[in-house]
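Asks: Feature list, courtesy of Swiss-Prot:
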MUTAGEN   GLU53 to Ala  Does not affect cyclization in the presence of Mg(2+) or Ca(2+), but impairs the activity in the presence of Ni(2+) or Co(2+)
BINDING   ASP107  Mg(2+) 1 binding site
BINDING   ASP107  Mg(2+) 2 binding site
MUTAGEN   ASP111 to Ala  Does not drastically affect cyclization in the presence of Mg(2+), but impairs the activity in the presence of Ca(2+)
MUTAGEN   GLU116 to Ala  Does not drastically affect cyclization in the presence of Mg(2+) or Co(2+), but severely affects the activity in the presence of Ca(2+) and Ni(2+)
MUTAGEN   GLU117 to Ala  Does not drastically affect cyclization in the presence of Mg(2+) or Co(2+), but severely affects the activity in the presence of Ca(2+) and Ni(2+)
MUTAGEN   GLU182 to Ala  Does not drastically affect cyclization in the presence of Mg(2+), but severely affects the activity in the presence of Ca(2+), Ni(2+) or Co(2+)
BINDING   ASN243, SER247, GLU251  Mg(2+) 3 binding site
BINDING   ARG333, TYR334  (2E,6E)-farnesyl diphosphate binding site
Amino acid sequence: MAVATSVATPVPTPAYSAGRAPAKEKKIYLPDTLAEWPWPRAINPHYAEAKEESQAWAASFNAFSPKAQHAFNRCDFNLLASLAYPLATKHGCRSGCDLMNLFFVIDEYSDIAPVEEVRQQKDIVMDALRNPHKPRPEGEWVGGEVARQFWALTITNASAQSQKHFIETFDEYLDSVVQQAEDRSESRIRDIQSYIDVRRNTIGAKPSFALLELDMDLPDEVLAHPTIQSLSLATIDMLCLGNDIVSYNLEQARGDASHNIITIVMNELNLDVNGAMRWVGDFHKQLEKQFFEAFNNLPKWGNAELDAQIAVYCDGLGNWVRANDQWSFESERYFGARGLEIMETKTLAMMPIQRTEALGPQLVDDSIL
């Protein structure tokens with residue numbers, strides 16, 4: 001489900017001019033981005049069963065140390081999938097869980113790997129996805145087998161169109177992961193617009209949206225329609241902003257916040273952390289308007305079945321925004337055991353920098369680096 005880069009999301013005019021704060025800022029105030037978002041929390045009824053299966057499956061690869069695997073499990077990426085695909089079948093829910101686990105295996109390994117190694121990881125994963133029934137070479141990086149098994153199970157009950165869209169967009173996602181590694185190796189901090197252009201792919205939203213259409217047959221021209229494109233792009237950008245807002249504190253503590261909109265805005269507009277948070281909150285409001293302008297004017301194709309599928313698909317995009325936000329606070333990924341409290345107060349303490357080169361998520365101050 002490729003989203004054309006010709007559909008532009010305007011970057012808002014700077015509204016804040018406060019100078020950069022001292023390096024050790026006491027409190028971070030999160031913007032309440034979804035205060036008026038109409039999609040309520042919904043969860044797939046197969047969550048518990050799919051989580052048990054997918055968590056055991058992910059652990060079976062021994063991709064992380066036991067300590068890191070424990071922290072990984074506390075992130076509960078299966079919850080994210082079950083919130084994101086509340087209407088999916090048991091098979092669809094399991095595929096969603098497996099995909100989220102695959103994403104984070106790729107993320108954790110690529111975050112600490114040199115650029116050339118990340119390129120090799122990309123080639124391994126794409127070869128596995130394109131050849132899901134071909135055994136992986138002995139001694140190969142574990143991500144190849146994780147990807148192969150995920151896709152071999154998923155395609156047993158997936159339409160040809162959804163498979164096509166997934167492969168295309170996962171390739172784009174991995175290209176952006178390589179680009180992120182290049183930026184990191186060069187200590188490059190992008191400007192706002194070029195960062196957004198890259199972040200739209202590193203978030204992994206496009207292949208995630210392909211799982212919304214596993215039981216649909218959406219033609220390419222439907223997904224390429226300007227209104228659907230605008231809707232998809234607004235959704236992706238809201239997911240990017242939402243994720244960067246909640247992950248910033250941990251990323252800056254890890255010394256790896258260069259690929260985060262908060263850092264980008266602070267650097268370009270000379271704002272402190274909370275000035276950047278407010279700026280991003282205002283940007284999010286613009287994206288909400290873009291989303292609803294498209295959502296309330298969906299095209300009709302004169303085919304009742306296709307129109308119904310489009311309606312369900314687009315409703316799924318709106319739900320994805322809520323799902324990502326809920327998971328961010330309900331899991332222990334970003335806020336440890338204090339997620340629900342922080343969801344209410346929107347306030348947290350700035351963590352001190354605690355760099356780690358260890359592979360996999362690490363427990364620090366009851367949160368997960």
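Please read every residue number as a count from 1 along the shown chain.
Cβ coordinates are placed from backbone N, Cα and C, and glycine is handled just like the others.
Describe the structural context of each listed feature in the structure shown, including burial, neighbouring residues and relevant distances.
Replies: A 10 Å cutoff on Cβ-Cβ distances gives GLU53 (mutagenesis position) a total of 17 other Cβ atoms nearby, all chains included.
DSSP assigns ASP107 (Mg(2+) 1 binding site) to a helix in the three-state reduction.
The Cβ of ASP107 (Mg(2+) 1 binding site) lies under 8 Å from the Cβ of VAL177, each of these being in the same chain and 6 or more residues away along the sequence.
Long-range neighbours of ASP111 (mutagenesis position) (same chain, six or more residues apart, CB within less than 8 Å of its CB): ASP256.
According to DSSP, GLU116 (mutagenesis position) sits within a helical segment.
Here GLU117 (mutagenesis position) comes close to no residue that lies at least six apart in sequence on the same chain with a C-beta under 8 angstroms from its C-beta.
DSSP assigns GLU182 (mutagenesis position) to a helical segment in the three-state reduction.
The local packing around SER247 (Mg(2+) 3 binding site), expressed as other Cβ atoms within 10 Å of its Cβ over all shown chains, amounts to 19.
The 10 Å shell around the Cβ of TYR334 ((2E,6E)-farnesyl diphosphate binding site) contains 23 further Cβ atoms across the protein chains shown.
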Asks: Say you check the Cα of GLU182 (mutagenesis position) against those of the binding-site residues ASN243, SER247, GLU251, ARG333; which is nearest?
Replies: GLU251
Asks: Among the recorded positions GLU53, ARG333, TYR334, whose Cα is within 10 A of the Cα of SER247 (Mg(2+) 3 binding site)?
Replies: ARG333, TYR334
Asks: Can you list the residues of the same chain, besides ASN243, SER247, GLU251, whose Cβ falls within 8 Å of the Mg(2+) 3 site's Cβ centroid?
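Replies: Apart from ASN243, SER247, GLU251, the close residues are ASP244, ILE245, VAL246, TYR248, LEU250, ALA257, ASN260, TYR334.
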Asks: Do any of GLU53, GLU116, ARG333 (recorded positions) have a CA within 10 A of GLU251 (Mg(2+) 3 binding site), and if so which?
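Replies: If one measures from the Cα of GLU251 (Mg(2+) 3 binding site), no recorded positions come within 10 Å, so the answer is none.
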